[in-house]
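> Pasting a structure below so you can have a look.
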Amino acid sequence: MNINKPLEILGHVSWLWASSPLHRNWPVSLFAINVLPAIQANQYVLLTRDDYPVAYCSWANLSLENEIKYLNDVTSLVAEDWTSGDRKWFIDWIAPFGDNGALYKYMRKKFPDELFRAIRVDPKTHVGKVSEFHGGKIDKQLANKIFKQYHHELITEVKRKSDFNFSLTG
(Lines of atoms letter the chains of each structure in order from A and count residues from 1; the text may use other names and numbers.)
(Lines give C-alpha, C1' and ligand atoms only; values in the text may rest on other atoms or scores of the structure.)
Protein backbone atom coordinates (compact mmCIF):
# COMPACT_ATOMS: atom_id res chain seq x y z
CA MET A 1 0.00 0.00 0.00
CA ASN A 2 1.30 3.43 -0.91
CA ILE A 3 1.54 5.29 2.41
CA ASN A 4 0.94 8.64 0.68
CA LYS A 5 -2.39 7.58 -0.81
CA PRO A 6 -4.53 8.31 2.29
CA LEU A 7 -2.71 11.61 2.77
CA GLU A 8 -3.24 12.50 -0.87
CA ILE A 9 -6.95 11.72 -0.52
CA LEU A 10 -7.13 13.84 2.65
CA GLY A 11 -5.50 16.70 0.77
CA HIS A 12 -7.98 16.45 -2.10
CA VAL A 13 -10.96 16.30 0.24
CA SER A 14 -9.68 19.22 2.32
CA TRP A 15 -9.36 21.25 -0.89
CA LEU A 16 -12.99 20.48 -1.72
CA TRP A 17 -14.13 21.34 1.84
CA ALA A 18 -12.28 24.66 1.64
CA SER A 19 -13.87 25.38 -1.74
CA SER A 20 -17.41 24.55 -0.60
CA PRO A 21 -19.50 27.47 0.71
CA LEU A 22 -21.29 25.07 3.07
CA HIS A 23 -18.20 23.31 4.43
CA ARG A 24 -15.45 25.97 4.46
CA ASN A 25 -16.38 27.43 7.84
CA TRP A 26 -16.95 24.13 9.60
CA PRO A 27 -14.44 23.26 12.34
CA VAL A 28 -11.56 20.88 11.72
CA SER A 29 -13.12 18.51 14.26
CA LEU A 30 -16.01 17.91 11.84
CA PHE A 31 -13.53 17.16 9.07
CA ALA A 32 -11.97 14.49 11.29
CA ILE A 33 -15.38 13.04 12.23
CA ASN A 34 -16.76 13.07 8.68
CA VAL A 35 -13.74 12.29 6.50
CA LEU A 36 -11.27 10.04 8.33
CA PRO A 37 -13.72 7.16 8.98
CA ALA A 38 -14.90 7.28 5.36
CA ILE A 39 -11.36 6.89 4.07
CA GLN A 40 -10.54 4.16 6.61
CA ALA A 41 -13.67 2.19 5.63
CA ASN A 42 -13.25 2.92 1.90
CA GLN A 43 -16.74 4.43 1.87
CA TYR A 44 -16.12 7.42 -0.33
CA VAL A 45 -15.88 8.51 -3.94
CA LEU A 46 -13.49 11.19 -5.11
CA LEU A 47 -13.96 12.48 -8.64
CA THR A 48 -11.05 14.22 -10.33
CA ARG A 49 -10.54 16.04 -13.59
CA ASP A 50 -7.01 16.64 -14.91
CA ASP A 51 -5.67 15.35 -11.56
CA TYR A 52 -7.64 17.97 -9.60
CA PRO A 53 -10.45 17.01 -7.21
CA VAL A 54 -13.88 18.18 -8.34
CA ALA A 55 -16.34 16.19 -6.21
CA TYR A 56 -16.44 14.01 -3.11
CA CYS A 57 -19.08 11.82 -1.54
CA SER A 58 -18.92 9.70 1.60
CA TRP A 59 -21.45 7.35 3.15
CA ALA A 60 -21.92 5.36 6.32
CA ASN A 61 -23.59 1.95 6.54
CA LEU A 62 -25.46 2.38 9.80
CA SER A 63 -27.40 0.07 12.07
CA LEU A 64 -30.84 1.30 13.13
CA GLU A 65 -29.39 2.22 16.53
CA ASN A 66 -26.58 4.27 14.98
CA GLU A 67 -28.98 5.83 12.50
CA ILE A 68 -30.99 7.18 15.43
CA LYS A 69 -27.78 8.35 17.10
CA TYR A 70 -26.77 10.15 13.88
CA LEU A 71 -30.14 11.84 13.45
CA ASN A 72 -30.06 12.99 17.05
CA ASP A 73 -26.52 14.38 16.71
CA VAL A 74 -24.78 14.41 13.32
CA THR A 75 -21.40 14.72 15.06
CA SER A 76 -21.89 11.55 17.12
CA LEU A 77 -20.61 8.86 14.75
CA VAL A 78 -17.37 7.10 15.62
CA ALA A 79 -15.32 5.00 13.21
CA GLU A 80 -16.98 1.67 14.02
CA ASP A 81 -20.46 3.16 13.48
CA TRP A 82 -19.67 3.68 9.79
CA THR A 83 -19.81 -0.07 9.12
CA SER A 84 -22.40 -1.09 11.72
CA GLY A 85 -25.30 -1.99 9.43
CA ASP A 86 -26.92 -1.82 6.01
CA ARG A 87 -28.78 1.49 6.24
CA LYS A 88 -26.82 3.75 3.91
CA TRP A 89 -26.49 7.46 4.68
CA PHE A 90 -24.63 10.06 2.64
CA ILE A 91 -22.45 11.91 5.11
CA ASP A 92 -20.79 14.37 2.74
CA TRP A 93 -21.66 15.40 -0.80
CA ILE A 94 -19.33 18.11 -2.04
CA ALA A 95 -19.16 19.40 -5.61
CA PRO A 96 -18.18 23.07 -5.39
CA PHE A 97 -17.15 23.46 -9.05
CA GLY A 98 -20.41 22.51 -10.75
CA ASP A 99 -19.90 18.74 -10.85
CA ASN A 100 -22.95 17.79 -8.80
CA GLY A 101 -24.60 16.14 -11.82
CA ALA A 102 -21.49 14.10 -12.60
CA LEU A 103 -21.29 12.92 -8.98
CA TYR A 104 -25.00 12.06 -8.97
CA LYS A 105 -24.67 9.98 -12.17
CA TYR A 106 -21.55 8.27 -10.89
CA MET A 107 -23.20 7.28 -7.61
CA ARG A 108 -26.36 5.97 -9.32
CA LYS A 109 -24.16 3.82 -11.57
CA LYS A 110 -21.82 2.68 -8.76
CA PHE A 111 -24.79 1.67 -6.57
CA PRO A 112 -27.49 0.67 -9.09
CA ASP A 113 -29.61 -1.28 -6.60
CA GLU A 114 -28.94 0.62 -3.38
CA LEU A 115 -30.91 3.10 -1.31
CA PHE A 116 -29.38 6.08 0.45
CA ARG A 117 -30.64 8.82 2.70
CA ALA A 118 -29.05 12.11 3.62
CA ILE A 119 -29.61 15.05 5.88
CA ARG A 120 -29.78 18.08 3.62
CA VAL A 121 -29.33 21.44 5.30
CA ASP A 122 -30.95 24.57 3.91
CA PRO A 123 -28.08 27.09 3.78
CA LYS A 124 -30.38 30.01 4.61
CA THR A 125 -32.37 28.55 7.50
CA HIS A 126 -29.80 25.94 8.64
CA VAL A 127 -32.71 23.51 9.00
CA GLY A 128 -32.04 19.92 8.00
CA LYS A 129 -34.37 17.44 6.37
CA VAL A 130 -33.99 13.80 5.40
CA SER A 131 -33.84 13.20 1.65
CA GLU A 132 -33.94 9.87 -0.16
CA PHE A 133 -31.90 8.65 -3.12
CA HIS A 134 -31.82 5.37 -5.03
CA GLY A 135 -29.58 3.69 -7.56
CA GLY A 136 -30.21 3.82 -11.28
CA LYS A 137 -31.59 0.29 -11.68
CA ILE A 138 -33.84 -0.14 -8.67
CA ASP A 139 -37.58 0.00 -9.31
CA LYS A 140 -39.00 3.25 -7.91
CA GLN A 141 -42.01 1.51 -6.35
CA LEU A 142 -39.74 -1.00 -4.63
CA ALA A 143 -37.48 1.84 -3.44
CA ASN A 144 -40.48 3.70 -2.00
CA LYS A 145 -41.69 0.53 -0.26
CA ILE A 146 -38.28 -0.02 1.34
CA PHE A 147 -38.00 3.65 2.36
CA LYS A 148 -41.43 3.40 4.01
CA GLN A 149 -40.23 0.34 5.91
CA TYR A 150 -37.10 2.22 7.01
CA HIS A 151 -39.26 5.12 8.21
CA HIS A 152 -41.59 2.79 10.09
CA GLU A 153 -38.66 1.07 11.83
CA LEU A 154 -37.08 4.42 12.62
CA ILE A 155 -40.22 6.03 14.02
CA THR A 156 -41.08 2.93 16.05
CA GLU A 157 -37.62 2.91 17.63
CA VAL A 158 -37.51 6.70 18.16
CA LYS A 159 -40.82 6.60 20.05
CA ARG A 160 -39.14 4.27 22.55
CA LYS A 161 -36.36 6.75 23.25
CA SER A 162 -36.92 9.50 25.79
CA ASP A 163 -33.73 11.39 24.92
CA PHE A 164 -34.34 11.85 21.18
CA ASN A 165 -34.29 15.52 20.11
CA PHE A 166 -34.94 15.22 16.35
CA SER A 167 -38.34 16.50 15.21
CA LEU A 168 -40.53 13.96 13.42
CA THR A 169 -42.72 16.66 11.89
CA GLY A 170 -42.05 18.99 8.97
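Note that Cβ sites are derived from N, Cα and C of the backbone, with glycine treated the same way.
Feature table excerpt (Swiss-Prot):
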MUTAGEN   Ser20 to Ala, Cys, Thr or His  Significant loss of acyltransferase activity
MUTAGEN   His23 to Ala, Cys, Ser, Asp, Lys or Tyr  Complete loss of acyltransferase activity
ACT_SITE  His23  active site
MUTAGEN   Arg24 to Ala or Lys  Little effect
MUTAGEN   Cys57 to Ala  Does not affect acyltransferase activity
MUTAGEN   Ser58 to Ala  Little effect
MUTAGEN   Tyr70 to Gly  Strongly decreased acyltransferase activity
MUTAGEN   Tyr70 to Phe  No effect
MUTAGEN   Asp86 to Ala  Decreased acyltransferase activity
MUTAGEN   Arg87 to Ala or Lys  Little effect
ACT_SITE  Asp92  active site
MUTAGEN   Gly128 to Val  Abolished ability to activate HlyA. Does not affect protein stability
MUTAGEN   Tyr150 to Phe  No effect
MUTAGEN   Tyr150 to Gly  Great loss of activity
BINDING   His151  heme binding site
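Walk me through the surroundings of each of these features.
The Cβ of Ser20 (mutagenesis position) lies under 8 Å from the Cβ of Ile94, Pro96, each of which sits 6+ residues away along the same chain.
The Cβ neighbour count for His23 (mutagenesis position), using a 10 Å radius over every protein chain in view, is 19.
A coil conformation is recorded for His23 (mutagenesis position) in the three-state DSSP classification, outside any helix or strand.
Under 8 Å, Cβ to Cβ, and six or more positions away along its own chain, Arg24 (mutagenesis position) finds Trp17, Ala18.
Sequence-distant neighbours of Cys57 (mutagenesis position) (same chain, 6+ residues apart, CB-CB distance under 8 A): Tyr44, Val45, Phe90, Asp92, Trp93, Ile94, Leu103, Met107.
Counting every protein chain shown, 22 other Cβ atoms lie within 10 Å of the Cβ of Ser58 (mutagenesis position).
For Tyr70 (mutagenesis position), applying a Cβ distance below 8 Å and a minimum sequence separation of six or more within one chain yields Ala60, Leu62, Ser76, Leu77, Asp81, Trp89. Tyr70 (mutagenesis position) falls within a helix when secondary structure is assigned with DSSP.
For Asp86 (mutagenesis position), other Cβ atoms within 10 Å of its Cβ number 10.
In the structure as shown, the Cβ atom of Arg87 (mutagenesis position) sits within 10 Å of 19 other Cβ atoms.
Using a 10 Å radius centred on the Cβ of Asp92 (active site) and all shown protein chains, the other Cβ atoms total 21.
Cβ neighbour count for Gly128 (mutagenesis position): 15 (other Cβ atoms within 10 Å of its Cβ, all protein chains included).
Under the DSSP three-state reduction, Tyr150 (mutagenesis position) is assigned to helix. A sphere of 10 angstroms centred on the C-beta of Tyr150 (mutagenesis position) encloses 17 other C-beta atoms.
Around His151 (heme binding site), there are no C-beta neighbours below 8 angstroms that are at least 6 residues distant in the chain.
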> Do me a favour and check the Cα-Cα span between Ser58 (mutagenesis position) and Tyr150 (mutagenesis position); whole Å is fine.
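With the alpha carbons as reference points, the distance is 20 Å.
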> Report the nearest neighbour of Asp86 (mutagenesis position) in space among the mutagenesis positions His23, Gly128, Tyr150, comparing Cα positions.
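So, of the listed mutagenesis positions, the one sitting closest to Asp86 (mutagenesis position) is Tyr150.
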